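Colleague: Please see the structure below; I have some questions.
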Amino acid sequence: MIVWQALFVVYCLFTTSIHGLFQDFNPFANKNISLKFPSLNRWEKNVMATGQQTIINSDSIYEWTPILSNITAGKKDSFVFTIDAEASGYGFAPTYEVLMFISGNICQMPMNRSDVDLTIYYSFNETVLENPNIGQSAVFQDGYIQALAISPVQSSSSNATSTYSNLYVVAELVNSTTEQPLSSSDASENWEYRLSISENDLVFQWDVRPWVEVLDTDMNSALLSTGNVTADAKVYHNYSIYDPSLYDLYVYSYEDSVQLNQNYNLSLCAVKNGPYLVSSQNTSNATVTSNSTNPLERTDLAIQKKITEYGGSVTEMFYVTGLNASTTYVAYLTKKISNGDGLSSVGGILFSHVYFTTRSTDVCSLIFGLDFCSDVAYSVPTSSFSVGNKTLMAQTYDHIAEALYANFSKALQLISCDADKDARYSPVMTCDDCAEAYRDWVCAVSIPRCTTTSSQYYIHRDKSHNRNDYLNKFIKPLDDYYEILPCIDMCYTLVRNCPSDFQFSCPNDLTTEDLLYQSYNFYMDTDYSTCNYIGNSSLMVIHPLDDT
């Protein structure tokens, strides 16, 4: 998106019109464009006397209020968009061209109709309303459409006006092979769609990235996290404000998602109005605050969300509860966009979906939100002392790690952390860096990550023979499990960040191979976790796959 915006600025400086170029090229294909400027332009429904026109709304419809229409075979929807050159792009566009962003979604359509396309025709020539073929066209694909219409600007000493006054748009169902309009004899099937035109942004957008990661699951819950949302914050001097309503998550059953992906894979409207099981948009008390009941105790079908620091960045987490065991679900992430005056309730961005599967037993329990080990957000061996009480279980694990950290904290106080740089143990690292590295490491080795899946990268743990005696005594796992070993990178970070006085060292695959692979593993670029990492994930090194 940044590359496109930069190219657009350069382009505007060296050309006076790209209207002709756009006849055969749509530069917005597979792009997520975001040019957020306010405008007061409006749609006007074109009411014609011919019998084939459909009046959707006889009133004016303003920008950022997409058309919602139902269309059948043999009908045409037609619109007129009034162009306002002075209001476009905060004064940049009037010097060159006025851009009109066309975008839309199919919300609902008949099943198995790959032989029919919903096509949009647009032109500055009014005769397109009678003869759509004279205009440019764009077809809804996977439930989504985006196109760009460009009007040159005529400048004078007093003002700048668009060469054209109106953009005319026609929507029609056509045969996908012949591209001919369908006859009214097929009018029994209904298509519902939304369409928007803006001089400042694509109201409907999609992003090829998932932008949400499945952190882990247990038998009846799942934890997902967005990417870094720091750029979405409102910054005020020395603090930032994050809006938890910016992102929402919709969870579908696998079966319903198959149908959704066949026809509406890129349709925000279809996802938000489809047969989803649960959504953070519709869950009561979805936003978790400091005064909220502990989210780990919620068991009904719901999604709770919270802005949090995780893995060295700020993300929004979604905790999904009330799920069935051994079941595959599909999650769709959406994002609101700005209309210039704040977040808009219409339109937005749809990201690529992700899959997750719950576990078959309660051998592992998903915990997060710990006080000391705040970056722990994964499944751990279920404690036989607190079955059904994740809050108590999380506190027990947290207290074990904090107790192990206490002696190290006292030893670190003996280091001259506040001395001049030339007298410190490192001119680059500080005692705070060392303390953080040790905390992450001790949390990872004392709070094992649990899975029920066998892998060459995982270690099988007997319920009575765990990584350390603290787990045997204070946790007593419910059953045998597989441990996802800590990433060796955390040990490397510990050695690098702490004073040599501690004589920390890490096992290696040359002299202590057995010790290495019994205690740690490497991070591999696979579709599942080969090791467990806590802390700033940007410090991780991706190692080549081990084919052995």
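Backbone N, Cα and C define each Cβ position, glycine as well.
For the mutagenesis result Phe356 to Leu, Trp or Tyr, the note given in Swiss-Prot is Substitution by hydrophobic, large amino acids does not cause lethality nor low Ca(2+) accumulation. The mutagenesis experiment Phe356 to His, Gln, Asp, Glu, Lys or Arg is recorded by Swiss-Prot, whose note states: Substitution by hydrophilic amino acids causes lethality and low Ca(2+) accumulation. Annotation of the mutagenesis experiment Phe356 to Ala in Swiss-Prot: Significantly low viability and relatively normal Ca(2+) accumulation. Here the residue is the original one, but Swiss-Prot notes a mutagenesis experiment at this spot, Cys417 to Ala: Non-functional. Quoted from Swiss-Prot for the published mutagenesis Cys434 to Ala: Non-functional. For the mutagenesis of Cys491 to Ala, Swiss-Prot gives this note: Functionally impaired. The structure shown keeps the original residue. What Swiss-Prot says about the mutagenesis result for Cys506 to Ala is this: Functionally impaired. Under its mutagenesis annotations, Swiss-Prot gives Cys531 to Ala the following note: Functionally impaired.
Explain the structural surroundings of these features, please.
Modeller: DSSP assigns Phe356 (mutagenesis position) to a strand in the three-state reduction. Residue environment of Phe356 (mutagenesis position) contains 20 other Cβ atoms, counted within 10 Å of its Cβ in all protein chains.
With a 10 A radius on its CB, Cys417 (mutagenesis position) counts 15 other CB atoms from all the protein chains.
Within 10 Å of the C-beta of Cys434 (mutagenesis position) we count 24 further C-beta atoms, all protein chains included. Classification of Cys434 (mutagenesis position) by DSSP places it within a helix.
Within 10 Å of the Cβ of Cys491 (mutagenesis position) there are 21 other Cβ atoms, across all protein chains.
Counted within 10 Å of its Cβ, the other Cβ atoms near Cys506 (mutagenesis position) come to 17, all protein chains included. According to its DSSP assignment, Cys506 (mutagenesis position) is coil.
In the three-state DSSP scheme, Cys531 (mutagenesis position) falls into the coil class. Of all Cβ atoms in the shown protein chains, 22 besides its own fall within 10 Å of the Cβ of Cys531 (mutagenesis position).
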Colleague: Compare the C-alpha of Cys531 (mutagenesis position) with the C-alpha of each of the mutagenesis positions Cys417, Cys434, Cys506, and give the closest one.
Modeller: Cys506
Colleague: When DSSP states are folded down to helix, strand and coil, where does Cys491 (mutagenesis position) land?
Modeller: helix
Colleague: Expressed to the nearest Å, what is the distance separating Cys434 (mutagenesis position) and Phe356 (mutagenesis position) at their Cα atoms?
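Modeller: On Cα coordinates alone, these residues lie 36 Å apart.
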